[in-house]
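J.: Straight from Swiss-Prot, here's the annotation block:
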VARIANT   Tyr27 to Gly  Inactive enzyme
MUTAGEN   Tyr27 to Phe  Loss of PABA synthase activity
MUTAGEN   Tyr43 to Phe  Loss of PABA synthase activity
MUTAGEN   Tyr47 to Phe  Retains 70% of PABA synthase activity. Retains 30% of PABA synthase activity in the presence of iron and manganese
MUTAGEN   Glu81 to Ala  Apoptotic activity is decreased by more than 60%, but the mutant still binds to death receptors; when associated with A-88; F-170 and A-174
BINDING   Glu81, His88, His174  Fe(2+) 1 binding site
BINDING   Glu81, Glu142, Asp178, His181  Fe(2+) 2 binding site
MUTAGEN   His88 to Ala  Apoptotic activity is decreased by more than 60%, but the mutant still binds to death receptors; when associated with A-81; F-170 and A-174
MUTAGEN   Trp92 to Phe  Retains 70% of PABA synthase activity in the presence of iron and manganese
MUTAGEN   Lys152 to Arg  Retains 2% of PABA synthase activity
MUTAGEN   Lys152 to Ala  Retains 5% of PABA synthase activity in the presence of iron and manganese
Amino acid sequence: MMEVFMNFLDQLDLIIQNKHMLEHTFYVKWSKGELTKEQLQAYAKDYYLHIKAFPKYLSAIHSRCDDLEARKLLLDNLMDEENGYPNHIDLWKQFVFALGVTPEELEAHEPSEAAKAKVATFMRWCTGDSLAAGVAALYSYESQIPRIAREKIRGLTEYFGFSNPEDYAYFTEHEEADVRHAREEKALIEMLLKDDADKVLEASQEVTQSLYGFLDSFLDPGTCCSCHQSY
């Protein structure tokens, strides 16, 4: 049984690796300093919807979970998101403001259809009938973040004039915290998995696709990854 489960986790990780955000053209351009300030601003404002929604994803799973140990792990992640000042939403705002976006601009921003679709995908799986699939949706995202955060910091400091660590503290925080979150989420999938392995893999496929679709929205149609890549 353990070997079968490990093969299942390998399948999950393969789905994520085959559509890793760090390989997306938008993040490749970020790492090379090839994005414009306007592209970074548009991205930062549009990503805000997901940042605000992330604690709700966790709450949706936590509130319906009967396993005490699983709830503790979910609550630990949720507390990381919302506790203290600055919390993760505050840290994201610091990044956005460092790009020259005003608080009024950020709050008045109308999220794109791609941003709404991404959040809707996460929420659908996190509120669905499979708790393991909901956690898999989170794992498919958070397991990628440490590498991405490290590369974002490098790009921001080398090419985009970021010298104050507070301006990219959101990424510094997630470079470390999401290593633990991903490890805990992998354990949670094992704890919560029933006969819903297919849903777990489906959740990962849909989430990784929605993440790519969101990043595509900041590129010219001819360079978007979803237009000419298949996995």
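Each Cβ is built from the backbone N, Cα and C atoms, and glycine gets one as well.
Those substitutions? Not in this structure, it's all original residues.
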J.: Using Cβ atoms only, which residues of the same chain lie under 8 Å from His181 (Fe(2+) 2 binding site) while being at least 6 residues apart in sequence?
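T.: The list for His181 (Fe(2+) 2 binding site) reads Asn77, Asp80, Leu138, Glu142, given in order along the sequence.
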J.: Rounded to a whole angstrom, what is the C-alpha distance between Lys152 (mutagenesis position) and Tyr27 (variant position)?
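T.: Roughly 8 Å, rounded to the nearest whole number.
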J.: Taking the Cα of His174 (Fe(2+) 1 binding site) as the centre, which of the recorded positions listed as Tyr27, Tyr43, Tyr47, His88, Trp92 lie within 10 Å of it?
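T.: If one measures from the Cα of His174 (Fe(2+) 1 binding site), the recorded positions that come within 10 Å are His88.
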J.: Once near-sequence residues are set aside, which residues in the chain of Glu81 (mutagenesis position), 6 or more away, have Cβ atoms under 8 Å from its Cβ?
T.: Phe54, Pro55, Leu58, Asn87, His88
J.: At a 10 Å cut-off from the C-beta of Trp92 (mutagenesis position), count the other C-beta atoms across all protein chains.
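T.: For Trp92 (mutagenesis position), the 10 Å Cβ neighbour count is 22.
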J.: What subset of the recorded positions Tyr27, Trp92, Asp178 lies within 10 angstroms of Tyr47 (mutagenesis position), using C-alpha positions?
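T.: For Tyr47 (mutagenesis position), the recorded positions whose Cα atoms are within 10 Å come to Trp92.
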J.: Work through the recorded positions one by one (Tyr43, Trp92, Asp178) and name whichever has its CA nearest to the CA of Tyr27 (variant position).
T.: Tyr43
J.: In sequence order, what residues of the same chain, 6+ apart, have a Cβ less than 8 Å from the Cβ of Asp178 (Fe(2+) 2 binding site)?
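T.: The answer is Glu142, Ser143, Ile145, Pro146, Ala149.
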J.: By a simple count, how many Cβ atoms lie within 10 Å of the Cβ of His88 (mutagenesis position), its own Cβ left out?
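T.: Summing over all protein chains shown, His88 (mutagenesis position) has 21 other Cβ atoms within 10 Å.
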J.: Please report the Cα separation of Trp92 (mutagenesis position) and Tyr43 (mutagenesis position) in Å, rounded to an integer.
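T.: Per the Cα atoms, Trp92 (mutagenesis position) and Tyr43 (mutagenesis position) stand 12 Å apart.
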J.: Give me the count of other Cβ atoms within 10 A of the Cβ belonging to Tyr27 (variant position).
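T.: Other Cβ atoms within 10 Å of Tyr27 (variant position): 20.
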J.: Within 10 Å of each Cβ, count the other Cβ atoms and name the one among the recorded positions Lys152, His174 with the highest count.
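T.: The largest 10 Å Cβ neighbour count belongs to Lys152.
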J.: Please classify the secondary structure at Glu142 (Fe(2+) 2 binding site) using three-state DSSP.
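T.: Reduced to three states, the DSSP call for Glu142 (Fe(2+) 2 binding site) is helix.
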